[in-house]
Amino acid sequence: MNPITSKFDKVLNASSEYGHVNHEPDSSKEQQRNTPQKSMPFSDQIGNYQRNKGIPVQSYDNSKIYIIGSGIAGMSAAYYFIRDGHVPAKNITFLEQLHIDGGSLDGAGNPTDGYIIRGGREMDMTYENLWDMFQDIPALEMPAPYSVLDEYRLINDNDSNYSKARLINNKGEIKDFSKFGLNKMDQLAIIRLLLKNKEELDDLTIEDYFSESFLKSNFWTFWRTMFAFENWHSLLELKLYMHRFLHAIDGLNDLSSLVFPKYNQYDTFVTPLRKFLQEKGVNIHLNTLVKDLDIHINTEGKVVEGIITEQDGKEVKIPVGKNDYVIVTTGSMTEDTFYGNNKTAPIIGIDNSTSGQSAGWKLWKNLAAKSEIFGKPEKFCSNIEKSAWESATLTCKPSALIDKLKEYSVNDPYSGKTVTGGIITITDSNWLMSFTCNRQPHFPEQPDDVLVLWVYALFMDKEGNYIKKTMLECTGDEILAELCYHLGIEDQLENVQKNTIVRTAFMPYITSMFMPRAKGDRPRVVPEGCKNLGLVGQFVETNNDVVFTMESSVRTARIAVYKLLNLNKQVPDINPLQYDIRHLLKAAKTLNDDKPFVGEGLLRKVLKGTYFEHVLPAGAAEEEEHESFIAEHVNKFREWVKGIRG
């Protein structure tokens with residue numbers, strides 16, 4: 001008998017639902033209707049009703065939790081074990097191969113040697129799991145009882161994000177970025193993709209499906225540079241992204257739908273979360289390499305009985321009891337990173353024949369060798385020329401580069417407010433180079449006269465316009481020269497180089513999670529038959545969420561905890577805004593460059609002066625009224641349906 005619920009035993013013992021919660025409901029499969037048999041919330045219902053406390057089915061005072069990897073997924077798992085599973089924090093141990101926690105959420109350096117951030121975070125207000133966690137994590141700089149979310153809201157509510165120079169070309173001229181430039185057939189292709197079932201898209205690439213005109217449109221330039229998609233990446237993942245961010249499509253060109261942190265990703269998220277966990281009592285063992293798991297497999301299931309580690313050069317096996325649990329972060333987007341600086345290019349010590357041998361990938365491969373339920377890691381780590389790119393972090397003292405930056409900034413770069421509002425893409429760059437300056441300082445102890453900029457390029461294997469080398473062959477100074485050329489300040493290059501420290505990072509797997517995939521290539525969070533093992537991170541299957549976000553890492557961690565402990569809680573599916581008629585209508589108009597969509601005039605006529613008039617997108621769609629008004633729009637609608645059906 002559970003002492004927590006003993007007063008409810010009559011109800012619970014008679015319930016067919018108790019102990020059988022669907023922890024990962026799927027909104028793409030659910031018809032939402034209330035019935036006498038329905039007792040749980042709809043699959044994507046969000047809000048405070050979902051904030052009920054988890055009730056453990058047993059005591060975990062003697063259970064040990066081993067979390068392999070201390071990135072955001074692993075840390076989130078620890079948080080949910082503590083908050084919802086009521087597992088004592090002292091029972092939780094991280095096993096981390098590196099000398100520092102945080103995984104891919106890095107941010108380090110100083111003004112003398114230069115700062116480095118391999119990537120950054122473009123955040124969305126609909127990251128329900130991320131904000132669910134960070135509303136409970138004490139703030140980095142505000143006093144108790146304020147949280148990380150409170151800090152995030154405070155700065156973003158009072159400093160709106162937008163870009164005034166999303167695209168530039170012709171040596172620094174701001175290019176018109178007000179239009180998507182999609183023709184009617186390309187708009188219909190997007191709609192057809194949204195209508196397709198996910199099962200139809202196994203192993204298809206974006207260029208398999210979309211036309212050349214789509215791939216040359218402003219829309220695709222906005223999309224690919226914001227999210228780091230390549231033409232050869234997964235069409236399925238692109239579809240999921242379009243559903244996930246449909247509500248934000250009218251902010252795609254000026255980035256006004258984004259909310260950014262005050263500092264870099266490590267100081268904003270990792271530092272306060274790690275501090276919270278350590279104060280609760282979790283154990284973090286750094287420099288501990290996990291090589292394999294000892295899994296007992298029989299007809300009754302799969303049980304982890306040991307963790308094979310390497311510590312101080314010696315193999316050590318950690319026993320795992322039947323009441324213990326193991327969480328593994330599979331794969332890695334930032335392992336095998338190679339670094340360069342002002343005077344040296346990264347020395348790349350990897351190719352397709354040697355890829356996927358680092359710790360995170362090797363562990364996943366060892367699991368996959370035991371059973372097909374653990375997926376196919378080689379689908380993601382075996383083609384690095386299609387999964388890699390290089391970034392550069394610029395630590396800048398005042399120079400001609402900063403003077404030029406001010407022309408593209410919505411606020412003074414030294415004001416602490418939004419600067420570029422996100423990436424600025426150079427459309428005539430052979431490398432398709434983009435750069436950004438987020439709120440400054442980007443590091444808490446950063447000097448007042450220093451700015452930190454970030455640069456990356458999608459076509460790093462192409463010869464530069466100014467420096468006749470590929471980006472990979474370039475030193476930091478040469479990458480800086482290429483940037484200055486595109487900004488029209490190459491004549492002041494000596495001044496810029498003298499005042500700029502460049503640290504580069506080549507990441508062979510940075511978009512490996514975007515590689516084309518099919519059903520079964522990624523394992524489920526709790527693979528079939530696993531009793532005490534959960535897999536988390538960017539390379540596990542969720543119903544409808546996307547990869548390359550902190551939200552998906554937190555989601556997988558939360559699912560793992562709820563499933564393994566069989567808690568009385570669901571992890572709601574992605575925010576349901578994709579089904580909101582307001583956002584669907586807005587998207588239709590936005591894709592058409594704010595010109596009326598088919599049937600808009602009729603809708604405005606029907607809804608004019610009614611309570612629901614406001615659901616229509618902004619902007620009048622005045623059309624000439626005549627006797628055949630309705631017939632004309634019915635015919636247009638028929639043609640539109642024909643187009644969708646292809």
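Backbone N, Cα and C atoms are what each Cβ position is placed from, and that goes for glycine too.
Nope, none of those substitutions made it into this model, it's the original residues.
Swiss-Prot documents Gly71 to Ala as a published mutagenesis change and attaches the note Loss of the ability to bind FAD and loss of catalytic activity. Around Gly71 (mutagenesis position), the same-chain residues at least 6 positions away in sequence with a Cβ under 8 Å from its Cβ are Asp101, Gly102, Gly103, Ser104, Leu105, Thr329, Gly537, Ser553. Taken residue by residue with DSSP, Gly71 (mutagenesis position) is part of neither helix nor strand, so it is coil.
The annotation FAD binding site is assigned in Swiss-Prot to Ala73, Glu96, Gln97, Ser104, Glu122, Tyr127, Val290, Ser332, Thr549, Ser553 on the grounds of experimental evidence. Listed in sequence order, Gly103, Thr329, Val536, Gly537, Gln538, Ser553, Val554, Thr556, Ala557 are the same-chain residues six or more apart from Ala73 (FAD binding site) with CB atoms under 8 A from its CB.
Following the DSSP three-state reduction, the secondary structure of Glu122 (FAD binding site) is coil. As annotated by Swiss-Prot, active site, proton acceptor applies to Glu122.
Among the mutagenesis entries in Swiss-Prot is Tyr241 to Phe, noted as: Loss of catalytic activity. Taking a C-beta cut-off of under 8 angstroms and a sequence separation of 6 or more, Tyr241 (mutagenesis position) has the following same-chain neighbours: Phe227, Phe229, Val546.
Feature annotation from Swiss-Prot assigns active site, proton donor to Tyr241; the stated evidence is a curator's inference.
For Gln265 (mutagenesis position), the count of additional Cβ atoms within 10 Å of its Cβ stands at 21 [all protein chains shown]. One mutagenesis experiment catalogued in Swiss-Prot, Gln265 to Ala, is accompanied by this note: Slight decrease in catalytic activity.
Secondary structure at His442 (mutagenesis position), taken from DSSP and collapsed to helix, strand or coil, is coil. Here the residue is the original one, but Swiss-Prot notes a mutagenesis experiment at this spot, His442 to Ala: Loss of catalytic activity.
Tyr456 (mutagenesis position) falls within a strand when secondary structure is assigned with DSSP. For Tyr456 to Phe, Swiss-Prot lists a mutagenesis experiment annotated as follows: No change in catalytic activity.
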Rounded inter-Cα distance in Å - Tyr456 (mutagenesis position), Val290 (FAD binding site):
32
Ten-angstrom check, please: count other Cβ atoms within 10 Å of the Cβ of Gln97 (FAD binding site), all chains counted.
21
Where Tyr241 (mutagenesis position) sits in the secondary structure, as DSSP reduces it to three classes:
helix
Can you tell me the CA-to-CA distance separating Gln265 (mutagenesis position) and Val290 (FAD binding site), as a whole number of Å?
25
Proximal but sequence-remote residues of the same chain as Glu122 (FAD binding site) (Cβ under 8 Å, at least 6 apart):
Met226, Leu255, Leu258, Phe260, Gly422
C-alpha of Gln97 (FAD binding site) to C-alpha of His442 (mutagenesis position): distance in Å?
27
With an 8 Å cut-off on Cβ-Cβ distance and a minimum sequence separation of at least 6, pull the same-chain contacts of Thr549 (FAD binding site), or say none.
Asp124, Tyr127
Using Cα coordinates, what distance in whole Å links His442 (mutagenesis position) and Val290 (FAD binding site)?
33
